[in-house]
Amino acid sequence: MTKMYINTIIEYIDSNIAYSPIVFFSLLILAGLNVPISEDAIVLMGGILSSRKNEYTILIFLGIFWGAYLGDIISFYIGKLMGNKLFKNKKDNNLLDKINYYYGQYGVLTLFIGRFIPFGVRNAIFMSAGMGNMKSNLFIVSDFFATLLSIVVYFTLSFKLGQSFEIIFSKIKIIIFAIFIAVIATTIIIYVIKKNKKVDKNLK
């Protein structure tokens with residue numbers, strides 16, 4: 001029975017894979033707005049899906065790249081326009097101070113390194129760039145190449161991973177289903193935790 005449900009869901013994903021570039025693009029735009037969505041999980045899923053449906057590889061890649069890149073720009077302008085109001089927490093300020101130190105030491109190289117760091121550090125890097133003295137044009141140009149580099153690397157690795165699964169595992173559908181469920185579950189859990197923290201703060 002479980003296998004039947006898994007196959008039904010995977011078949012539904014396969015039959016609607018043409019919409020995946022739009023879905024991935026939209027999710028990454030939301031991530032740029034600080035919605036707790038994992039860019040790494042999306043790139044992983046996109047690469048694996050592309051390895052199974054080669055005809056959609058370019059579209060999926062473009063959806064992920066432009067979503068990630070525009071999401072970065074959104075984060076930059078959030079920092080530029082609203083950063084001082086948003087980051088009143090001491091821990092947030094300490095993180096931003098560290099990032100600003102690296103910007104001072106290494107300049108735009110910080111963007112290239114930061115693009116490979118997961119767990120919400122990316123957005124902090126982009127926002128601190130907006131809050132600092134980095135010019136918009138410099139960020140937009142530098143981040144274009146930083147995003148291109150990181151997405152190409154992660155997407156290629158995910159694509160190769162998907163191909164390896166096809167060779168090693170005959171039941172690749174179950175693995176993709178598990179990743180799909182894990183992404184959804186992680187997003188929901190992070191959202192609930194953040195919401196509970198806000199409720200606790202209001203009660204205090």
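Glycine is treated like the rest: Cβ placed from N, Cα and C.
Since the structure is predicted, the reported quantities are computational estimates derived from the model, not experimental observations.
Long-range Cβ proximity for Glu39 (mutagenesis position), meaning a same-chain Cβ under 8 A and a gap of 6 or more residues, is found for Leu28, Ala31, Ala68, Gly71, Pro118, Arg122. DSSP gives Glu39 (mutagenesis position) a helix state. According to Swiss-Prot, the experimentally introduced change Glu39 to Ala is described as follows: Unable to restore normal growth and cell division to the E.coli yghB-yqjA double mutant.
Under mutagenesis, Swiss-Prot gives Asp40 to Ala with this note: Unable to restore normal growth and cell division to the E.coli yghB-yqjA double mutant. Of all Cβ atoms in the protein chains displayed, 15 besides its own lie within 10 Å of the Cβ of Asp40 (mutagenesis position).
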